[in-house]
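Here's the structure we're looking at; comments come further down.
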Amino acid sequence: MNGMCWIASYPKAGGHWLRCMLTSYVTGEPVETWPGIQAGVPHLEGLLRDGEAPSADPDEQVLLATHFTADRPVLRFYRESTAKVVCLIRNPRDAMLSLMRMKGIPPEDVEACRKIAETFIADEGFSSVRIWAGEGSWPENIRSWTDSVHESFPNAAVLAVRYEDLRKDPEGELWKVVDFLELGGRDGVADAVANCTLERMREMEERSKLLGLETTGLMTRGGKQLPFVGKGGQRKSLKFMGDDIEKAYADLLHGETDFAHYARLYGYAE
């Protein structure tokens, strides 16, 4: 199968993990360094930053990841050549908490945590974070790659994958992705999962730092690079920031907004 195959996800949804497993599956080898993930399943934003971009009409299958919403102008070049989309979706509650950890903000710094939570709830996503660009709000991103995807990519087939299901049954869910993308048979799926556990990815991240290779962790003002790979926490309470934060988030989940709609649709309206 020729054409563009997108691994689309909102930031902090587990995209690096899925890309690592796909890279290991395709190559049949462990991913030894952080740049190996980018080499295996490139992130479009990283390519654009380096002045590169895939062909708009590839004569082979191309796996490409992005946090962009599907309707971003830069993606119009791939309108006709996009064949498949894997949309990776994570509980927005946990994505928000993952951002706090990524920024090196401990739960004890309640004021800083509250600021991120209040902004996330108000924006329904990360638009004010200024780490990424073009990702839109959480519901905008999901809608663009699922319900509205054919407005941007009329020929695309779509597979939605929940991060939580990938954590619960990584072999089963990775096989669904591999089969959907027509990458090959089931042989190699178990090895790809074993090669990309969170522990292995932490080791890979640290090894890459020691080798002076680029990783994704943010830099502190003191020049220390924070770890990118966390523990993949799920369904954590927001009450450590105050009952008002938990209530504000609950109100967002149970409103009549697109955020509430997609939270209900994917099982996050707890």
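Even glycines carry a Cβ here, placed using N, Cα and C.
What Swiss-Prot records for 12-17, Arg90, 98-101, Tyr163, 196-198 is 3'-phosphoadenylyl sulfate binding site. Per Swiss-Prot, mutagenesis Trp34 to Phe is noted as: Almost loss of activity. Here Swiss-Prot describes His43 to Ala as a published mutagenesis experiment; the accompanying note says: 80% decrease in activity. Taken from Swiss-Prot, the feature substrate binding site applies to His43, Leu44, Glu45, Gly46, Trp132. Annotated active site, proton acceptor per Swiss-Prot: His67, in sequence order, evidence recorded as similarity to another entry. A mutagenesis experiment is reported in Swiss-Prot for this position, Phe77 to Glu, and the note states: 90% decrease in activity. Listed in Swiss-Prot is the mutagenesis experiment Ser98 to Ala, annotated as follows: 60% decrease in activity. Here the residue is the original one, while Swiss-Prot reports the published mutagenesis Arg101 to Ala with the comment Almost no change in activity. Swiss-Prot gives this note for the published mutagenesis Trp132 to Phe: Almost loss of activity. What Swiss-Prot notes for the published mutagenesis of Arg202 to Ala is this: 15% decrease in activity. For the mutagenesis experiment Glu205 to Ala, the note given by Swiss-Prot reads: Almost loss of activity. Here the residue is the original one, while Swiss-Prot reports the published mutagenesis Glu206 to Ala with the comment 30% decrease in activity.
Cα of Glu206 (mutagenesis position) to Cα of Gly46 (substrate binding site): a distance of 20 Å. Closest in space to Gly14 (3'-phosphoadenylyl sulfate binding site), of the recorded positions given as Trp34, Leu44, Gly46, His67, is His67, taking the CA atom of each residue.
Glu206 (mutagenesis position) falls within a helix when secondary structure is assigned with DSSP. If you compare Cα positions, His16 (3'-phosphoadenylyl sulfate binding site) sits closest to Trp34 out of the recorded positions Trp34, Leu44, Arg202. Note: the Cα of Glu45 (substrate binding site) and the Cα of Arg101 (mutagenesis position) are spaced 22 Å from each other.
Distance from the CA of Phe77 (mutagenesis position) to the CA of His43 (mutagenesis position) is 16 Å. For Gly14 (3'-phosphoadenylyl sulfate binding site), the Cβ neighbour count at a 10 Å cut-off comes to 22, with all displayed protein chains included. With Ser98 (mutagenesis position) as the anchor, the candidate recorded positions are Lys12, Leu44, Gly46, His67, and the one with the nearest CA is Lys12. Comparing C-alpha positions, Glu205 (mutagenesis position) sits nearest to Leu198 among the binding-site residues Gly46, Leu99, Leu198. Closest in space to Leu99 (3'-phosphoadenylyl sulfate binding site), of the recorded positions given as Trp34, Leu44, Gly46, Arg202, is Arg202, taking the CA atom of each residue. Note on proximity: of the recorded positions Leu44, Phe77, Cys196, Arg202, the one nearest Arg101 (mutagenesis position) is Arg202, by Cα distance. For Arg90 (3'-phosphoadenylyl sulfate binding site), the spatially nearest entry among the recorded positions Leu44, His67, Phe77 is His67, judged by CA separation. Note: Cys196 (3'-phosphoadenylyl sulfate binding site) has non-local neighbours Trp17, Cys20, Met21, Ser24, Val31, i.e. same-chain residues 6+ apart with C-beta under 8 A of its own C-beta. Taking the recorded positions His16, Arg202 in turn and counting surrounding C-beta atoms within 10 angstroms, the largest count is reached at His16.
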